[in-house]
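Take a look at the structure set out below.
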Amino acid sequence: MKLIVGIGGMTNGGKTTLTNSLLRALPNCCVIHQDDFFKPQDQIAVGEDGFKQWDVLESLDMEAMLDTVQAWLSSPQKFARAHGVSVQPEASDTHILLLEGFLLYSYKPLVDLYSRRYFLTVPYEECKWRRSTRNYTVPDPPGLFDGHVWPMYQKYRQEMEANGVEVVYLDGMKSREELFREVLEDIQNSLLNRSQESAPSPARPARTQGPGRGCGHRTARPAASQQDSM
């Protein structure tokens, strides 16, 4: 059984924290981070807003990310070993892949591969404050959040909803533990439902046939006597 779970949503919504907690709790679980597929800085264009376009889909090598997902699909065991994940014997038939990122549901070739799609949100002010407390390899220039980050988040979320992509929205203002328990329980229920669906139906007991009644055959009527025909 293979399960691909998306942990998506806005920047600084709590995606990485939730993903790391799930990674430790779920059996035979691997993770792919979308941030690992950013193109080199010299390939990031400057947009009409005057900022480097880090928060658009074109800033990511999504074909390479898709290839990595396909590698997991073709052999979860091999992928797990290559990434230092030990396959648990008691759950050797179950393999889970977590995809974590801010634009998981905007790349069509990936959208239909998810078994579950989660989307973390926090209010504007909270998101802006969290962003200001983070240290990035490439520091945010003044005005980036309001001039680029937030408008791009709104744009891609609106496109996702307009395209009818079904997601489970998560309140990023909840405690880490509460979010973790909520998602873990949902994933475990999905695994249980899938295992029940794939389990063979119990054999129905054979019906006991009465004397002279073979399966699918009617008992022949005795030939009518001459008296009966009169």
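Yeah, the Cβs are placed from backbone N, Cα and C, and that goes for glycine too.
Cβ neighbours within 10 Å of LYS15 (ATP binding site), excluding its own Cβ and spanning all shown chains: 27. Residues or ranges marked as ATP binding site in Swiss-Prot: 9-17, ARG130, 134-136, 174-176.
Among the features that Swiss-Prot reports, Mg(2+) binding site is placed at THR16, ASP35. Listed in sequence order, GLY101 are the same-chain residues at least 6 apart in sequence whose CB falls under 8 Å from the CB of ASP35 (mutagenesis position).
According to DSSP, ASP35 (mutagenesis position) is assigned to a helical segment. Annotation of the published mutagenesis ASP35 to Ala in Swiss-Prot: Loss of activity; the original residue is retained in the structure shown.
Marked as active site, proton acceptor by Swiss-Prot: ASP35.
DSSP assigns TRP54 (substrate binding site) to coil in the three-state reduction, outside any helix or strand. Listed in sequence order, PHE38, ILE44, VAL138, HIS148 are the same-chain residues six or more apart from TRP54 (substrate binding site) with CB atoms under 8 A from its CB. Residues or ranges marked as substrate binding site by Swiss-Prot: ASP35, ASP36, PHE37, PHE38, TRP54, ASP55, ARG131, TYR136, THR137.
Experimental mutagenesis is annotated in Swiss-Prot for GLU100 to Ala, with the remark: Loss of activity. In sequence order, ILE7, GLY8, LYS15, THR16, THR19, VAL31, ILE32, HIS33, GLN34 constitute the residues six or more apart from GLU100 (mutagenesis position) in its chain with CB-CB distances below 8 Å. The DSSP secondary structure for GLU100 (mutagenesis position) is strand.
GLY9 (ATP binding site) carries a strand DSSP state (E or B). Taking PHE37, ARG131, THR137 as the binding-site residues under consideration, the smallest Cα distance to THR17 (ATP binding site) is found for ARG131. Calculated from their C-alpha atoms, the gap between SER175 (ATP binding site) and ARG131 (substrate binding site) amounts to 18 Å.
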